[in-house]
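Listed in Swiss-Prot:
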type: MUTAGEN; residues: Asp48 to Ala; note: Loss of kinase activity; autophosphorylation and dimerization
type: DOMAIN; residues: 92-354; note: domain 'Protein kinase'
type: BINDING; residues: Ile98, Gly99, Arg100, Gly101, Ala102, Phe103, Gly104, Glu105, Val106, Lys121; note: ATP binding site
type: MUTAGEN; residues: Lys121 to Met; note: Loss of autophosphorylation
type: MUTAGEN; residues: Lys121 to Ala; note: Loss of kinase activity
type: DOMAIN; residues: 357-425; note: domain 'AGC-kinase C-terminal'
type: MUTAGEN; residues: Thr414 to Ala; note: Loss of kinase activity; autophosphorylation and dimerization
type: DOMAIN; residues: 979-1047; note: domain 'RhoBD'
type: MUTAGEN; residues: Trp1170 to Ala; note: Increased activity and autophosphorylation
Amino acid sequence: MSRPPPTGKMPGAPEAAAGDGAGAGRQRKLEALIRDPRSPINVESLLDGLNSLVLDLDFPALRKNKNIDNFLNRYEKIVKKIRGLQMKAEDYDVVKVIGRGAFGEVQLVRHKASQKVYAMKLLSKFEMIKRSDSAFFWEERDIMAFANSPWVVQLFCAFQDDRYLYMVMEYMPGGDLVNLMSNYDVPEKWAKFYTAEVVLALDAIHSMGLIHRDVKPDNMLLDKHGHLKLADFGTCMKMDETGMVHCDTAVGTPDYISPEVLKSQGGDGYYGRECDWWSVGVFLFEMLVGDTPFYADSLVGTYSKIMDHKNSLCFPEDTEISKHAKNLICAFLTDREVRLGRNGVEEIKSASFFKNDQWNWDNIRETAAPVVPELSSDIDSSNFDDIEDDKGDVETFPIPKAFVGNQLPFIGFTYFRENLLLSDSPPCRENDAIQTRKSEESQEIQKKLYALEEHLSSEVQAKEELEQKCKSINTRLEKTAKELEEEITFRKNVESTLRQLEREKALLQHKNAEYQRKADHEADKKRNLENDVNSLKDQLEDLKKRNQSSQISTEKVNQLQKQLDEANALLRTESDTAARLRKTQAESSKQIQQLESNNRDLQDKNCLLETAKLKLEKEFINLQSALESERRDRTHGSEIINDLQGRISGLEEDLKTGKTLLAKVELEKRQLQEKLTDLEKEKSNMEIDMTYQLKVIQQSLEQEEAEHKTTKARLADKNKIYESIEEAKSEAMKEMEKKLLEERSLKQKVENLLLEAEKRCSILDCDLKQSQQKLNELLKQKDVLNEDVRNLTLKIEQETQKRCLMQNDLKMQTQQVNTLKMSEKQIKQENNHLMEMKMNLEKQNAELRKERQDADGQMKELQDQLEAEQYFSTLYKTQVRELKEENEEKTKLCKELQQKKQDLQDERDSLAAQLEITLTKADSEQLARSIAEEQYSDLEKEKIMKELEIKEMMARHKQELTEKDATIASLEETNRTLTSDVANLANEKEELNNKLKDTQEQLSKLKDEEISAAAIKAQFEKQLLTERTLKTQAVNKLAEIMNRKEPVKRGSDTDVRRKEKENRKLHMELKSEREKLTQQMIKYQKELNEMQAQIAEESQIRIELQMTLDSKDSDIEQLRSQLQALHIGMDSSSIGSGPGDAEPDDGFPESRLEGWLSLPVRNNTKKFGWVKKYVIVSSKKILFYDSEQDKEQSNPYMVLDIDKLFHVRPVTQTDVYRADAKEIPRIFQILYANEGESKKEPEFPVEPVGEKSNYICHKGHEFIPTLYHFPTNCEACMKPLWHMFKPPPALECSRCHIKCHKDHMDKKEEIIAPCKVYYDISSAKNLLLLANSTEEQQKWVSRLVKKIPKKPPAPDPFARSSPRTSMKIQQNQSIRRPSRQLAPNKPS
């Protein structure tokens, strides 16, 4: 039966319903967008947008715009409320600062509510906008938020305020790998583990379609179990469809940057994920060696080494690195076309370096790490460095005069992993009371759950800690067992070496005794010579005495004359000085008088100013009293306003309560209406059911009555049976009547309910009318109050205008007071300045007197020193002669040794001739053997023919296999198309619900086809397996044929055996001859080594003597210069020169400069720092001493020739970017010639000089392309040459270190000056020096620049070492970091 339409609906109701359905669908889509955390318009983004708009518009200048002011009035309060409800920095307690960078810092924090520990990263909005790059943090936030990888540090939430962005991340208490490498000597086993984890972490990032571009140990953090996670994704970039990246700037850390990324600067950068694998190679090298492979103190040095990596990559000899590790490093540090990992991670995973028994690529994260951090608590930060508090003022955005939009770039940054906003399902249409109860119950349950979860997590943590301790104890036990075994083996080795050493000791003692005899013999000779010298000296003295007796009288006369002259000269000088002092005294007295007069004038002015000041102060007091009265009036007015505002707020609250009551009434009304409609529906349903049942009963009754009548007519005889039937019918009728009664009672109940609902509706209508009346009354009251408020605001505006006028007057008066104060200060300053002038003049007078006395004393001391130095110089000359004679004797010995060597070589040649004869015999034997081999080759030909036949069979077999493979491929393609069709049909199913039956039939058909295809595929796979087994059988058959030996004729076998015997005999003879030869060679080699050692010792002694001579020469030069200065002073004093004529240059004469400077230790300032040396610059040499004692003993550390100096200059940040920023203004660089240091033991390993393919030659320069991220200027056009993120392409000369734009070279501009340094790299050196202050650095540079020869020194082809860079031989120390065997629980 068709149901009648509802009475209250319009004719077009179905169309409206359809429209509502479409609208609901769009609303759901919109809701999905708002709920989706990855959507740009999610709830957090919308709230951020509103918040940032209010922050950017809430300024006085912008509020003048009426629209902006209205917007702020509307949303300002609600935005403040949102800020109060949202997460903020105050929700966390800061434990410690664990990191600081250019944009902010990382803090270790504890959440106040949950008591959980996190790492919170703060990024300054001002710094990011100031440096014109605010996009890098988006990639970092998105990766950490949506990665869901165990290899990436997780982001729990991100929020912001007006100053900072906050990222709350998981805390990694193990610190970074830089900390681990600084505390431990990393063995290869550990390096294998950490490299494998880095590879897996990078693979996870690459699988997201990103390239990291800044892989380094600083960005590798360790969790509490010691496993690795990657961090700092600010440099990440999205790959295109081909897996490549387009970038015009070189991004990354200089030591870890790849060549292709370096080449991208200023050009079309196009590279792939292989740039990350380069960084992995650098990281592995650093772990095993202790330094990066392309380390240099300057940026240009590192970049040039990276570009020339084929020549510059070398492994140090003092560190043991396995062949597999070297191969892997070389495979990573190659050109990108051949680099390992270019074709996928599986390439790297299959490397032999990673093979081990402890872990594999699938379970590495479940295995125990090499170092598990020992933590005292959940806030243990011992693996992080202590960072000083930043006491500097935090910079903020200035107040704008127009709209700037500083907050707009950060809209959408807010994120929560567990987003509670809009997380619940839409609210059910039930009573509010039930919902509140349910929510309260759910909150209580959640609290209990949370407490249980916390308890569980603590228990789990405790369990994990115990398991870790057990694991660590097991690993320690294993380590100790291994160490024990190693110690046993080491002990055995030591014992064997001890025996060898004892034998060598006995030999050395024997040699020592022989050398002692020789030394005694030499000593006797020396004593005899000394006796002869003494006798000669006695004779000389006798002769001198005779001569002196005749000359004494003349000398006395001369001495008296000299004394008279000296006394006269002294008298003259004293009279001159007395005259000078009188003049200066008169001048000073005049100056004092002038100053006194000036002082009086100033005092008078001061008195006048004080009177003016008093007047102004009185006026100021009067104004202040007026101001206070105004303030009182204002406060009274503000109190009235506050009262009115309170009344308004009360009325507004009443309004709100009225609105809420209205809303509740409307809600109840709706609910009742809904109930009414439901009841009506039920009633109509019930009526329909009842009518239907009645009709059915009536029909059954009519049928039964008809049957009854027929039965009465037919069967009158069987009354008894009929009576029983009637009884049954009557019972059925009774049951039916009961049912009818029940239905009627139900109907009455429904009607009663309807009446009650109608009564309630009428009551609610009455209530509604009453509330509307109340609302109207309240609105009228509100209008009256608004008029009062307007009147009061007008009054307030008038008062503010009056106040502004008063304030302007006050400002004028305060300005006048300030000007008077300023003039008073100036007068006081002038007075102080004049007083200081007076004091200085008095001091100068006293100093002049002291200088005169000191000069007299120095004259006497220098005379004594001169006499002593003359005596020493004669002694040194005699010593030099003796040394020269000894040197000549040693050269003779060397010649004799060379002759012996030639004799040995002649003997060796004769032995070689004998060897050739034996070899000819062997050749004749080989001829006979070749005949036998020819016969053997005939047999092999037959064998090859058979092999060819087998190959043809194999080729046919392969063809058949390829055909079958093609059919399988075609089937697989059909299978793919079928699966794609299934996916398409599934999508259509969702869109077209009406055609569901048709699509299901098609799907079932497709599934049948798919099953049949799978069956066909299975058949073909079986065929493939059978083909493979046949193939393996064929290969095995081939191997049998190949390995089968062919029968050889018996007649030729005996000849071969005979010849083999003869061959063996010859081999034995050859062996014996070779052994004899090697023994002789060893013997002669030992003698040669001993000779070379002696020569080296002698040359070292000669160098040291030469260095002492140089230092003595410089001392003599100093004394001569001092003498000359004294003579000049004497002459000038006799002539009567003024006191201000001769000006000393910093306390040193023009030719000499000395002081303390620092040199870099092992050319690595980052690791080993600087060492202090006392440096003296004479007219010819630069002498370096370890201490002043060495200087007194004439024992220099290093000597350089000034003639060979090329260039001296102060360094920039790019030259020594590893040095501390405070040290850079104190460092300068010396470039000098170095024509042969081969005979000297090198203190540092010499860096190999690579090809100059990457240099750009221009005007004598050797330019290297670079980028500057630090402040630097172009030395050609003086424009900025740097940028923090996108620097312009630049060039730097590797010789003179001039810096310029690359555009000058490209445009062929003539701005660039020629190179100041012309030298061959193989015969040149540079030296960095650190002065005590910037003033000293400037002094050293200016003085050394003057000493550089105008023409560059020509390299001497015959010179052995000019200049000498003679350094004392120091013990070879390892470059590795100091080892650490203790657990990693250390103070950072």
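Think of each number as a place in line: the chain as shown, counted from 1.
Glycine residues also receive a Cβ, built from the backbone N, Cα and C atoms like all the rest.
None of the substitutions listed is reflected here, since the structure keeps the original residues.
Remember, it's a predicted structure, so these values are computed and weren't measured experimentally.
Separating the Cα atoms of Asp48 (mutagenesis position) and Val106 (ATP binding site) is a whole-number distance of 23 Å. A sphere of 10 angstroms centred on the C-beta of Lys121 (mutagenesis position) encloses 26 other C-beta atoms. In sequence order, Val106, Gln107, Leu108, Ala119, Ser381, Phe384, Ile387 are the residues of the chain that are 6 or more apart from Ile98 (ATP binding site) and have a CB within less than 8 Å of its CB. Separating the Cα atoms of Gly104 (ATP binding site) and Lys121 (mutagenesis position) is a whole-number distance of 8 Å. Applying an 8 A CB threshold to same-chain residues 6+ apart, the list for Arg100 (ATP binding site) reads Val106, Ile387, Asp390. Of all the binding-site residues listed here (Ala102, Val106), the one with the fewest other CB atoms within 10 A of its own CB is Ala102. Taking H, G and I as helix, E and B as strand and the rest as coil, DSSP gives the domain 'AGC-kinase C-terminal' (357-425) the counts 3 helix, 2 strand, 64 coil. Ala102 (ATP binding site) falls outside any helix or strand according to DSSP and counts as coil. Long-range Cβ neighbours of Trp1170 (mutagenesis position) (same chain, at least 6 residues apart, Cβ-Cβ under 8 Å): Ser1158, Leu1159, Pro1160, Val1161, Leu1330. Lys121 (mutagenesis position) sits 12 Å from Ala102 (ATP binding site), taking the Cα positions as reference. Its Cβ placed at the centre, Asp48 (mutagenesis position) has 22 other Cβ atoms within 10 Å. The binding residues for ATP are recorded as Ile98, Gly99, Arg100, Gly101, Ala102, Phe103, Gly104, Glu105, Val106, Lys121; their greatest pairwise CA distance is 15 Å. All protein chains included, Gly104 (ATP binding site) registers 20 other Cβ atoms within 10 Å of its own Cβ.
Comparing Thr414 (mutagenesis position) with Ala102 (ATP binding site), their Cα atoms are 22 Å apart once rounded. DSSP classifies Asp48 (mutagenesis position) as helix under the three-state reduction. Computed over the domain 'Protein kinase' (92-354), the whole-number mean pLDDT of the model equals 90. According to DSSP, Lys121 (mutagenesis position) sits within a strand segment.
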